[in-house]
Each structure stands twice: as C-alpha cells, then as structure tokens.
Amino acid sequence: MSKSGDNQPVDRYLRRQILGEGTYGVVYKATDTKTGKTVAVKKIRLGNQKEGVNFTALREIKLLKELNHPHIVELIDAFPHDGSLHLVFEYMQTDLEAVIRDRNIFLSPGDIKSYMLMTLKGLAYCHKKWVLHRDMKPNNLLIGENGLLKLADFGLARLFGSPNRRFTHQVFATWYRAPELLFGSRQYGAGVDVWAAGCIFAELLLRRPFLPGSTEIDQLGKIFQAFGTPVPSQWSDMIYLPDYMEFSYTPAPPLRTIFPMASDDALDLLAKMFIYDPRQRITIQQALDHRYFSSSPSPTEPGKLQIPASKGDALEPKASEQNQHGNSPAVLSPPGKMRRVMGPEGFT
C-alpha cells in the first residue's frame, strides 16, 4: 500500500460509467491511466464477516491469481479503499446471455460450436487445477471485442479433490443446477459444472433458457419432463441423497423432439452431459474430445463471431410474453441473478 499522501491505487483507474449494480457492490467501466487500457472494476463493500462478503471476495482473488488461461477472465489488480475492496479485471464488451437474447444475431451451428469449445476449454483448465466453478451460466461467460469467451465470477468457486470434503448444495442459479444438488448432495465433483455447461449448450441451440424452474421442486420437474424420471438402474445412489423425494414416473421423450435442428453429434454430446448419475456423466475433457467438435462444420473463428453492439440492445421482453415451456411466463434470467454469497459458517 502507498504511504499517506502518495497516490493511492484507486487513483490509477479513471471511472467512466457504471456497468451493473448488485447487493454487495457495483461494477464500473474505467480507464487504466498507467496503460491507457479500458478495465472493469468490481467495487465490493466490506461488510462484517458474518455476511460472508470478505471471505467470498478473498477466495475469488486467491483463485484468479492462480488461474491463467485464454478463456478465464484476467484479474489485473486488487486493493482495499474507503471501506470497499476493488477488483480490477480486463474489460469484456458483453456476455453470452446478451448474444443468445439478441435476435439481430444469427447463431450458426459453427458459432454455437465455437462458444461451447471456448466454454469447455476454460472449464477443463479449471478442473485440471482442481477448481469447481459452481456458478456457470451465460451471463458469467464474458465476451471481448475479439470474440474470445472467458469464464468469470469465481466467487462461488472451490477447490475439490478430497473424497470426504463436503460442500453446500446451494450453488449455481437454479436453472443450471444439477439434479444431485437439487436432491441435497453435499459431496460432489466436476459433474455439477458439466451439467450447467449442458444447460448453456441447450440454451445456445434453443435461444431461450432450457429448464427455467421457478423453485427447486419445479426445477426437478422440468428436468424429469425433459429427460424422464430417473430410476435406480440409471442412478442407484439418488435414493440416499439428503433431500431425495420420489416423483411420479415420466418417460423420456426423444431429444430430437426438443432440439429438432441439432445435429446427431450435438444431440449425442448433450445426452452425455445430462446423464443423471454424476459418476457416469461425461467429463469436460471427454466432451472436448467428442466427435461433435471435429465434425463439420468447424467452429467459427472467434474474431468472426457476431456480438451485440452494446449489452441490452435488441433484447426480448422479460415477462410479458409466453415462452415455449407451456404457459410459464417468459423469463430470461434466473431468479436472483446476482450470485449467492455464502457465509463463513457451515458448508462451503
């Protein structure tokens, strides 16, 4: 830290405009006066430790300092100032949610393949480093002017690997939460990120949220409606999970009826990402090796991908119209879009 009277780290960043606000702080666009580059500064209010903010922010800083990959957002700087913690990131122009919702953008099969390839490469690196992201969703996948997609928001990320380590199951936005989490599992691994990535894949294909449940019970119902109710022969351990409950049996419809325009290879990969038993679910590295990524068409080069002129343009209405999931209201972002912040007590 600089001595009193010297220039403070915050003076290096010239604030330009607010990009977003949440419960625990604000993100604003700024100019790094030292380099001339545009950056994004996340300003987090430092509440008391019972609120969990300090721990969450410090975990994010620690993990991001150890993660260095083309498809993971770069943490440039971090410093306390005036009762807040400032995290300085490379500036990214938009996110995948904005791309999916922008009806002025046509997503070709090659475009979808490119976005999934970049997403899985970033996740594969995390898992290689024994890091679970635990908050995968389209608006946490940021996109720069060069079309490169990068994983962001590691506030819920945790190290994994110990077979006896217990975590909270209250992670991920509900729409992207794996069934083992919805059944209350406290011991889980990389399969939870795989399931969420599958939901993102489906969302790219459909151009709308795939499983937009309103509650955890409704979320399970939507999953079972799409993939059939699991039976013990598919997932023997589910009946032992803390919050397991029995649902009436629903047979699985053919995936082709849900994704009529998807290729056979895309459907095969989706099916493997949505396997109920997390021990049998495809890994991220296996997904990257899947024939979907080597078959025609080739992934679009990132620099040729279309991105919105600015986030918020040409978006669909959020609530007034009906979506394609029966009579449910059209909602385009998960309830509680700001990430959940866990306190220091209990599971992590």
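Each residue, glycine too, has its Cβ placed from N, Cα and C.
Here the original residues are kept at every noted site.
What Swiss-Prot records for ASP135 is active site, proton acceptor, and it gives sequence analysis as the kind of evidence. In this view, ASP135 (active site, proton acceptor) is surrounded by 21 other Cβ atoms within 10 Å of its Cβ, with every protein chain counted.
Here the Cβ of GLU21 (ATP binding site) has 12 other Cβ atoms within 10 Å, regardless of which shown protein chain they belong to. Under the DSSP three-state reduction, GLU21 (ATP binding site) is assigned to strand. Here Swiss-Prot flags LEU19, GLY20, GLU21, GLY22, THR23, TYR24, GLY25, VAL26, VAL27, LYS42 as ATP binding site.
Marked as domain 'Protein kinase' by Swiss-Prot: 13-293.
For the mutagenesis experiment TYR24 to Phe, the note given by Swiss-Prot reads: Abolishes phosphorylation by WEE1.
Cβ contacts within 10 Å of LYS42 (mutagenesis position), excluding its own Cβ and spanning all protein chains shown: 25. LYS42 to Arg appears in Swiss-Prot as a mutagenesis experiment; the accompanying note says: Prevents autophosphorylation.
Looking at Swiss-Prot, you'll find the mutagenesis SER162 to Ala noted as follows: Reduces phosphorylation by CDKF-1 by 30%.
For the mutagenesis experiment THR168 to Ala, the note given by Swiss-Prot reads: Almost abolishes phosphorylation by CDKF-1. Loss of CTD-kinase activity.
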Could you state the CA-to-CA distance between GLU21 (ATP binding site) and LYS42 (mutagenesis position) to the nearest Å?
9
Sequence gap of 6 or more, C-beta under 8 Å: which same-chain residues meet both conditions with respect to GLY25 (ATP binding site)?
LYS42, LYS43, ILE44, ARG45, SER84
Quick one: pull the CA-CA distance for VAL27 (ATP binding site) versus ASP135 (active site, proton acceptor), whole Å only.
18
